[in-house]
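Below: the structure, in structure tokens.
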Amino acid sequence: MTSILREQRRDNVWDRFCEWVTSTDNRIYVGWFGVLMIPTLLTATICFIVAFIAAPPVDIDGIREPVAGSLMYGNNIISGAVVPSSNAIGLHFYPIWEAASLDEWLYNGGPYQLVVFHFLLGISCYMGRQWELSYRLGMRPWICVAYSAPLSAAFAVFLIYPIGQGSFSDGMPLGISGTFNFMFVFQAEHNILMHPFHMLGVAGVFGGSLFSAMHGSLVTSSLVRETTETESQNYGYKFGQEEETYNIVAAHGYFGRLIFQYASFNNSRSLHFFLGAWPVVGIWFTSMGISTMAFNLNGFNFNQSVLDSQGKVINTWADVLNRANLGMEVMHERNAHNFPLDLAAGEATPVALTAPSIHG
């Protein structure tokens, strides 16, 4: 009998850690990007939850009029938010150690910067982790490319827009009603509804929803029957099976006759590329629109642009939209200034389209 003695493998702790981090056998892949993603997202999540529940009011406008955003100060899930950092801080980096006290840091909205910076770093690492796992599994890198669309949108509203406007107080509040307030103010100050990049973004999001619903319903309607009438159709599919689970020829024929022949894809790969690319490109355009409007390259302005033969203004929808913008702008930061800039300078703008005659 021959005995073979193998030398015991002597990996140090660092080598075993590297192997664990990059192993695709783990239930959840960590990756080197995950080493940074996990602590940053945990920090952002914990700080957001604590601030949403218990943060004191924040002097967002920098005029010593704090705005309460937490649940303990009278808000509910809808109205609550982590209020952006003070206009007095501007674009300054404001970590805890830059404040004279913790109370001052809370009063000036320090938690907002802490959450946003850790969140942006964390989701960037998440995209890198997607690429890393795809690389290790020998897959193409398009998953992280698709994820870059919502990532760019987050960077646009939380970082690029405040930089362009000169203060993190102009960033999007971290709450439901705060998000809608941000949208209203953005429309009032930048006329985003009249910006072509926003229009492309709307087409991307709603078009993507439509295409997703159409694709899902077509596939579900053309499944290859593998079960009886009394069983769920889902039991007719076995994970990893080689056979097609639906009849793409039937789906192509149906949709081609419903619209016209060339509106229907006859190639499953090109179809799924289109389903992925359409919303991604649309959201990319929206992010670019936010980033350009951050520096006040605003949407189209057709106000008072249609005149009759005598030179009088024929009011269009653009003029109605302009009055709505002025109304929203007046309500925004009502105590920070007496009038919005475009109301305080220039000729007076009539509030009503026509003034009724009153006969007493």
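Each residue, glycine too, has its Cβ placed from N, Cα and C.
In this view, Y126 (pheophytin a binding site) is surrounded by 20 other Cβ atoms within 10 Å of its Cβ, with every protein chain counted. Annotation comment: Swiss-Prot describes Y126 as pheophytin a binding site, evidence class sequence analysis.
Neighbour count (other Cβ atoms within 10 Å of the Cβ, all protein chains): 16 for E333 ([CaMn4O5] cluster binding site). Annotated [CaMn4O5] cluster binding site per Swiss-Prot: D170, E189, H332, E333, D342, A344, in sequence order.
The feature chlorophyll a PD1 binding site is assigned by Swiss-Prot to H198. In the three-state DSSP scheme, H198 (chlorophyll a PD1 binding site) is classed as helix. Cβ environment of H198 (chlorophyll a PD1 binding site): I192, T286, G289, G299 lie under 8 Å away, each six or more residues apart in the same chain.
Look at Swiss-Prot and you will find H215, H272 tagged as Fe cation binding site. If you take the C-beta of H272 (Fe cation binding site) and look for same-chain residues 6 or more apart in sequence within under 8 angstroms, you find none.
The secondary structure of S264 (mutagenesis position), as reduced to three states from DSSP, is coil rather than helix or strand. On its own chain, S264 (mutagenesis position) has A251, H252, G253, F255, G256 as residues at least 6 apart in sequence with a Cβ closer than 8 Å to its own Cβ. For the mutagenesis experiment S264 to A, the note given by Swiss-Prot reads: Herbicide resistance.
Each residue contributes its Cα atom, and for E333 ([CaMn4O5] cluster binding site) and H215 (Fe cation binding site) these two points are 45 Å apart. A simple way to gauge crowding: the CB of H332 ([CaMn4O5] cluster binding site) has 15 other CB atoms within 10 angstroms, across all the protein chains here. Taking only the Cα positions, the spacing between H215 (Fe cation binding site) and Y126 (pheophytin a binding site) is 28 angstrom. D170 ([CaMn4O5] cluster binding site) carries a helical DSSP state (H, G or I).
Long-range Cβ neighbours of E189 ([CaMn4O5] cluster binding site) (same chain, at least 6 residues apart, Cβ-Cβ under 8 Å): N298, N325, E329, H332. Its Cβ placed at the centre, D170 ([CaMn4O5] cluster binding site) has 21 other Cβ atoms within 10 Å.
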